[in-house]
Amino acid sequence: MDLPPQLSFGLYVAAFALGFPLNVLAIRGATAHARLRLTPSLVYALNLGCSDLLLTVSLPLKAVEALASGAWPLPASLCPVFAVAHFFPLYAGGGFLAALSAGRYLGAAFPLGYQAFRRPCYSWGVCAAIWALVLCHLGLVFGLEAPGGWLDHSNTSLGINTPVNGSPVCLEAWDPASAGPARFSLSLLLFFLPLAITAFCYVGCLRALARSGLTHRRKLRAAWVAGGALLTLLLCVGPYNASNVASFLYPNLGGSWRKLGLITGAWSVVLNPLVTGYLGRGPGLKTVCAARTQGGKSQK
C-alpha cells in the first residue's frame, strides 16, 4: 500500500496545521492550571505537550521529504538533528501517556495510599527518566547502527544513504538487515512496554469505576477519559511500531507500511492534546478518587 506523494504531503501538512495550535493551546492551558495548583497529571501533560510540539515542528520537513519521494532536501549534516526531532517524540509520547494512565489508575484504585506519594517532584523525576531513557536508546541505536554510524563502516554522513538514483535519503534507505533489529528494539522497549502499562491501567480504572457510586452517564464519560491514552497509542503510534515488528520478521517486506505508519504517528500531535485536555476537564476519575477517598474516611 504505497500512498501517492501528494497525499502524503497533504496529510503531513494537515497534521501540522491542526497539531501546532492544539499543542500550543494545550501547553498554555496546562501552564495556567499549574500556576493555580500543580498536580502530577499536569506535569505529564506539560511534558507530553512539549514532546508533541517538537514533533509538530518537524512535520513540514517530513512533508517536503514525502513530496520528493523520500529524497532528503537539506544538508546531510542536519539528518541526525531531524532524526531526534521527529523520532524522539514518537517514542517519548508513549512513556508520558503511560505515566499519566498509571497516575490516574493509582488515584482511582488506591486513593488513600496514593495521596502520600502524589507529589509533583516525583512526577518531574519520572518525566526526566523518560526523556533520558528515550534519548539514550535512540542515540545508541542511531549512532551505532544507522548509515554512517560506528558499526556501519561507511564514509557517508550519519543517517544518510544514497540509493541508485543518486538522491540522498535520511534513515529511510537503511539496510534491512540492521534496520529491522534496531527498530524492533526501540519498539519493544519504548512502545510495547508503555502500551502494556496503559492497557493494564485502563482495565484497572474500569474495575474502579464499576465499584464506584457514579451515575451511568458519568461512568461512560470516565471510561472514555481513561481509555483516551490507550486509544491514541493504538490508533496513532501503533501502526508505525507494528511496521517495525513486521520489518524485523520479514526484512524484504518493503517500506510502504512504514511510510503509512509514520503518517499515522504524525497525527498523534492532533489526538494527544484532545486526550490530555479532556482528561483535565472531566470529572471522571477525579470524581471516583474523591468519592472513594471520602468513603475510606467514613469507614474509619
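From the backbone N, Cα and C atoms, a Cβ is placed for every residue, glycine too.
Annotation of the mutagenesis experiment Y12 to A in Swiss-Prot: Reduces cell surface expression and response to linolenic acid and synthetic agonists. Under DSSP, Y12 (mutagenesis position) is assigned to a helix (H, G or I) in the three-state scheme. Non-local contacts of Y12 (mutagenesis position) by the CB criterion (under 8 A, 6+ apart in sequence, same chain) comprise L59, P60, K62, A63, A66, I263, A266.
Non-local contacts of Y91 (mutagenesis position) by the CB criterion (under 8 A, 6+ apart in sequence, same chain) comprise V134, H137, L138, L186, L190, F191. A mutagenesis experiment is reported in Swiss-Prot for this position, Y91 to A, and the note states: Reduces response to linolenic acid. Reduces response to synthetic agonists.
The note that Swiss-Prot attaches to the published mutagenesis Y114 to F is: Reduces response to synthetic agonists. Its Cβ taken as reference, Y114 (mutagenesis position) is surrounded by 17 other Cβ atoms within 10 Å in the chains shown.
For the mutagenesis result E145 to A, the note given in Swiss-Prot is Constitutive receptor signaling.
The annotation that Swiss-Prot gives for the mutagenesis experiment E172 to A reads: Constitutive receptor signaling. E172 (mutagenesis position) carries neither a helix nor a strand DSSP state and counts as coil. The Cβ of E172 (mutagenesis position) lies under 8 Å from the Cβ of G70, G255, R258, each of these being in the same chain and 6 or more residues away along the sequence.
A simple way to gauge crowding: the CB of R183 (mutagenesis position) has 24 other CB atoms within 10 angstroms, across all the protein chains here. In Swiss-Prot, the entry for mutagenesis R183 to A states: Reduces response to linolenic acid. Strongly reduces response to synthetic agonists. The structure shown retains the original residue.
Taken residue by residue with DSSP, Y114 (mutagenesis position) is part of a helix. A gap of 36 Å separates the Cα atoms of R183 (mutagenesis position) and Y114 (mutagenesis position).
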